[in-house]
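One structure below.
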Amino acid sequence: MPRYTVHVRGEWLAVPCQDGKLSVGWLGREAVRRYMKNKPDNGGFTSVDEVRFLVRRCKGLGLLDNEDLLEVALEDNEFVEVVIEGDVMSPDFIPSQPEGVFLYSKYREPEKYIALDGDSLSTEDLVNLGKGHYKIKLTSIAEKKVQQSREVIDSIIKERTVVYGITTGFGKFARTVIPANKLQELQVNLVRSHSSGVGKPLSPERCRMLLALRINVLAKGYSGISLETLKQVIEVFNASCLSYVPEKGTVGASGDLAPLSHLALGLIGEGKMWSPKSGWADAKYVLEAHGLKPIVLKPKEGLALINGTQMITSLGCEAVERASAIARQADIVAALTLEVLKGTTKAFDTDIHAVRPHRGQIEVAFRFRSLLDSDHHPSEIAESHRFCDRVQDAYTLRCCPQVHGVVNDTIAFVKDIITTELNSATDNPMVFASRGETISGGNFHGEYPAKALDYLAIGVHELAAISERRIERLCNPSLSELPAFLVAEGGLNSGFMIAHCTAAALVSESKALCHPSSVDSLSTSAATEDHVSMGGWAARKALRVIEHVEQVLAIELLAACQGIEFLRPLKTTTPLEKVYDLVRSVVRPWIKDRFMAPDIEAAHRLLLDQKVWEVAAPYIEKYRMEHIPESRPLSPTAFSLESLRKNSATIPESDDL
């Protein structure tokens, strides 16, 4: 029998339909009738017949014709909205749809699985789980560990042992023993009371990451959750039913209690949930629409679901992956700028970096050589100024290996900490099945990821700081020898004048965001939890800084490509021409002023999707396989015996040099 979930005046109603030949109008009237039946005053209506309404899908908000047959117009379990005409309690939008969160009109249920064991999840895996590319299953070893852990909890309950969080209250109430008949109520109360976050909800991608990471940590078998409950949580994830999780409210110890409580609240059928099928609705209806039942918590299971650093760490995973992507592409963008400004490649000589062998510095210098080596990739632009009188470039060009390099090393350091945290048990108390006991500790404290993500923000910010200075050099005619602000008919046109201001504003804002949040701490829970990490803010502001970096580099990418226009018909190296072609596939050259924000967004999207890296990476890797490490690429300003031999009829003897 088909069934539909209908929203009427803020209420969600499940309406079964025995006959698919019934109409959309019948569904609307039946929903209104059920709404009136549940209200003492019939909702203010005298009869269903007097109610005039429209019906539309929650997904996409498409209006339906009241005469259409249900079996034709709707799918089983679809969510619809009844909009009552002229009714102030029935606005022309869905009240439960939070700002900034939209339905996935193109969502496709994944077919592939990732097997979680609590020990081997990577940052890349978690980001892909967040994007909905995979479903989850447990390894057989993980299932066994979870079962063994639960047996310890069951034994504690049976023997009526006093153990924190299982038979006692929480925090300041740790010495309050709870009667056996109240242990399940204790867990539900915990989830409800701790669901006290504020702010906008996490996006579906971030909520999916949060849920997947909590599943991975529970799969380690140190939290005492039952295998039955954990499998229910996995079913919810695989159906993409996602709780309403406000982004603010965690102090990062004892774990991320508020956001994880909101996550658990939806699992027990309370609060709001979202799915691609339903949009936002009451959690119990979203679960029912996917054939799922609310989880009934057993003793310890509420605590098992909410105690840990998964909010900090899941956002940290996204930050690390996005930082890695933009750091790689920053080298390509800077190389293009160097070409436009007719810089020298001599600063990327292998010997310079061999005597200061930081891993990131060496790799960045190599990438510049692979993109700019005029022996490997002839450049007409480089040849045009081979014998100019320049000796060396400004720091923003010459010192890219040193500045970009430390960013790469910072990301690697942070990624190592975040990866360890991904696969760590962060509950309290911990259940050690091999010892048959629980131990209270402090693994829930978020200081590790908090400090790491503060460091990440500081490190990655420098990519934007140096990029903004390169944008200045591109736009300033006294430095670039190009038209002011990269546009013809300056004065009539302003070109990149304010795009550069935008970059400067983003860099300035990020400087404030780079103030480390983990240096702060406030005592909470009546001084029981008297030192906290503030890691939630560290993670959120790291993501904001990284977004600013992406946007600044998007502006530099556009500016560099526009600079190329004024050097035509000369060509740059083959890999950089491919980058130019990529940008021109989404943004045309500026002949005169036009609305610039969409172009910045288009370039930002190329960087987010790693398209710039995709077109350049094959050339970088080919160069890696073919180049001779000791070789030194000829530069427009290189001065060496070899260059003299190639370019001069008279070569001085070595004794005369």
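Even glycines carry a Cβ here, placed using N, Cα and C.
Nope, none of those substitutions made it into this model, it's the original residues.
Recorded in Swiss-Prot as a mutagenesis result, S223 to A carries the remark: 2.4% of activity. Counting every protein chain shown, 29 other Cβ atoms lie within 10 Å of the Cβ of S223 (mutagenesis position).
In Swiss-Prot, the entry for mutagenesis S254 to A states: Complete loss of activity. The structure shown retains the original residue. In sequence order, G171, N307, N428, F444, H445, S525, E529 are the residues of the chain that are 6 or more apart from S254 (mutagenesis position) and have a CB within less than 8 Å of its CB.
Annotation note: S508 (mutagenesis position) sits in a helical segment as assigned by DSSP. Experimental mutagenesis at this site is recorded by Swiss-Prot as S508 to A, annotated: 75% of activity.
For the recorded site, S533 (mutagenesis position), the DSSP three-state label reads coil. While the structure shown retains the original residue, Swiss-Prot records the mutagenesis experiment S533 to A with this note: 16% of activity.
Neighbour density for S508 (mutagenesis position): within 10 A of its CB lie 12 other CB atoms from the protein chains shown. A coil conformation is recorded for S223 (mutagenesis position) in the three-state DSSP classification, outside any helix or strand. Counting only same-chain residues at least 6 apart in sequence, those with a Cβ under 8 Å from the Cβ of S533 (mutagenesis position) are V251, G252, A253, I312, H445, G446, E447, P449, A450, K451, S518, S521. In this structure the C-alpha atoms belonging to S223 (mutagenesis position) and S508 (mutagenesis position) are separated by 44 Å.
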